Amino acid sequence: MLLCWIVSLLLATVGGKEVCYGHLGCFSNDKPWAGMLQRPLKIFPWSPEDIDTRFLLYTNENPNNYQKISATEPDTIKFSNFQLDRKTRFIVHGFIDKGEDGWLLDMCKKMFQVEKVNCICVDWRRGSRTEYTQASYNTRVVGAEIAFLVQVLSTEMGYSPENVHLIGHSLGAHVVGEAGRRLEGHVGRITGLDPAEPCFQGLPEEVRLDPSDAMFVDVIHTDSAPIIPYLGFGMSQKVGHLDFFPNGGKEMPGCQKNILSTIVDINGIWEGTQNFVACNHLRSYKYYASSILNPDGFLGYPCSSYEKFQQNDCFPCPEEGCPKMGHYADQFEGKTATVEQTVYLNTGDSGNFTRWRYKVSVTLSGAKKLSGYILVALYGNNGNSKQYEIFKGSLKPEARHVRDIDVDINVGEIQKVKFLWNNKVINLFRPTLGASQITVQSGVDGKEYNFCSSDTVREDVLQSLYPC
């Protein structure tokens with residue numbers, strides 16, 4: 001908010017109350033769109049000609065080369081590969097990004113591996129590659145263009161808006177919010193990928209993405225730290241039916257802080273440094289893309305706070321189940337039971353980012369108290385995990401240690417576990433320690449696996465435990 005206000009003061013004031021752009025209607029520069037604390041500057045969005053929004057259609061039949069379609073030229077749709085019996089997913093980029101190639105096309109191609117779909121990449125680069133404040137105002141025109149295309153699909157081709165899914169990253173999240181508002185919430189689904197904070201957070205619902213914009217709105221927050229001083233580009237405000245906050249929503253694993261991120265101006269980010277400066281912000285669309293091919297690896301846990309989630313207070317999933325973050329969030333039966341449902345999960349730091357959550361309880365056995373740490377690995381019918389530290393400190397016989405772990409692979413049905421301990425101290429008496437019982441509980445369904453052993457082992461020697 002503060003950054004938008006500062007930038008606004010540096011620009012000249014534009015007079016007038018509204019500007020009209022033909023079939024898209026008129027756009028006011030008065031409240032709540034402008035003249036607010038978060039948006040003090042009364043400027044207009046650019047014209048459709050200046051923004052030059054393009055709709056690039058990819059389908060299973062043309063996964064590599066787009067077909068440009070236009071709402072003002074319906075024949076471009078009729079003679080394209082657009083299929084009326086398929087769902088249509090629009091993907092909209094954000095600030096200084098583009099709609100051709102890159103992550104948008106990659107997301108389409110992942111969709112083609114799991115479904116027959118019309119995938120439309122929305123390119124509004126000419127409207128996004130300007131000062132941030134102007135780009136934020138331009139989102140209204142881009143949203144209007146999308147809404148008009150959906151209306152043409154409905155009136156000219158009988159295609160229901162309920163079959164439309166709008167996906168938007170950063171400023172693109174508010175673009176699709178505007179489109180949904182103009183379609184009076186009849187769009188089937190909207191997904192906001194780290195909706196942009198500056199010029200939007202705290203504003204009335206008609207200005208930003210909100211749950212009334214679609215029949216179902218899901219949001220992934222990955223950069224929700226305050227814009228000042230942490231340069232968090234994303235909203236912390238909950239704006240969907242389901243609001244996912246992976247890793248707490250502020251700092252993503254694998255995104256390292258750097259000195260540049262503390263001094264760079266949002267209007268000065270250049271394309272080649274996006275991953276360097278905005279790593280957290282970009283994680284949202286990377287998580288979504290990965291979820292398409294890994295539907296079970298992003299299970300979220302409804303919880304009131306990340307602290308409670310980390311304390312395992314929201315584990316396992318309740319009887320009604322847990323929602324999946326990303327592509328399959330709409331499979332959750334309770335998705336629209338209420339708005340602003342808060343969901344937490346942890347992810348990996350690289351690769352496909354997937355994780356599976358378990359609660360592990362270890363009961364120790366041995367002759368005397370030792371100090372050190374204990375590790376446990378899970379072995380299942382789908383593979384085995386790496387070793388995870390369960391406890392570090394005083395290791396007392398009969399003591400029980402509990403910890404939740406986020407496992408790097410889906411091991412499936414757990415068949416055995418392996419225990420290891422170490423204190424990294426040379427001991428001539430070669431003491432032994434073991435696990436008499438290890439209980440593993442799955443977060444998905446609460447199922448418990450119990451493993452037992454009467455053995456003890458020396459440090460750095462694996463102990464295998466089998467079902468009791």
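For all residues, glycine too, the Cβ spot is worked out from N, Cα and C.
None of the substitutions listed is reflected here, since the structure keeps the original residues.
Copied from Swiss-Prot, the annotated features are:
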- Ser170: active site, nucleophile (ACT_SITE)
- Asp194: active site, charge relay system (ACT_SITE)
- His281: active site, charge relay system (ACT_SITE)
- 356-468: domain 'PLAT' (DOMAIN)
- Ser170 to Gly: Abolishes rescue of lipase-deficient activity in Pnliprp2 knockout neurons (MUTAGEN)
- His281 to Leu: Abolishes rescue of lipase-deficient activity in Pnliprp2 knockout neurons (MUTAGEN)
Practice task
Can you grab the distance from His281 (mutagenesis position) over to Asp194 (active site, charge relay system)? Cα atoms, rounded to a whole Å.
Solution key: 6
Fill in the blank from the handout: Listed in sequence order, the residues of the same chain lying six or more positions from Ser170 (mutagenesis position) whose CB sits under 8 Å from its CB are His93, Gly94, Phe95, Asp97, Leu193, Asp194, Pro195, Ala196, Phe233, Gly234, His281
Problem - Three-class DSSP secondary structure - His281 (mutagenesis position) - result: helix
Exercise for the section: Take the Cβ of His281 (mutagenesis position) and count every other Cβ within 10 Å, whichever protein chain it belongs to. Expected result: 28
Problem - Other C-beta atoms that fall within 10 angstroms of the C-beta of Asp194 (active site, charge relay system) - result: 30
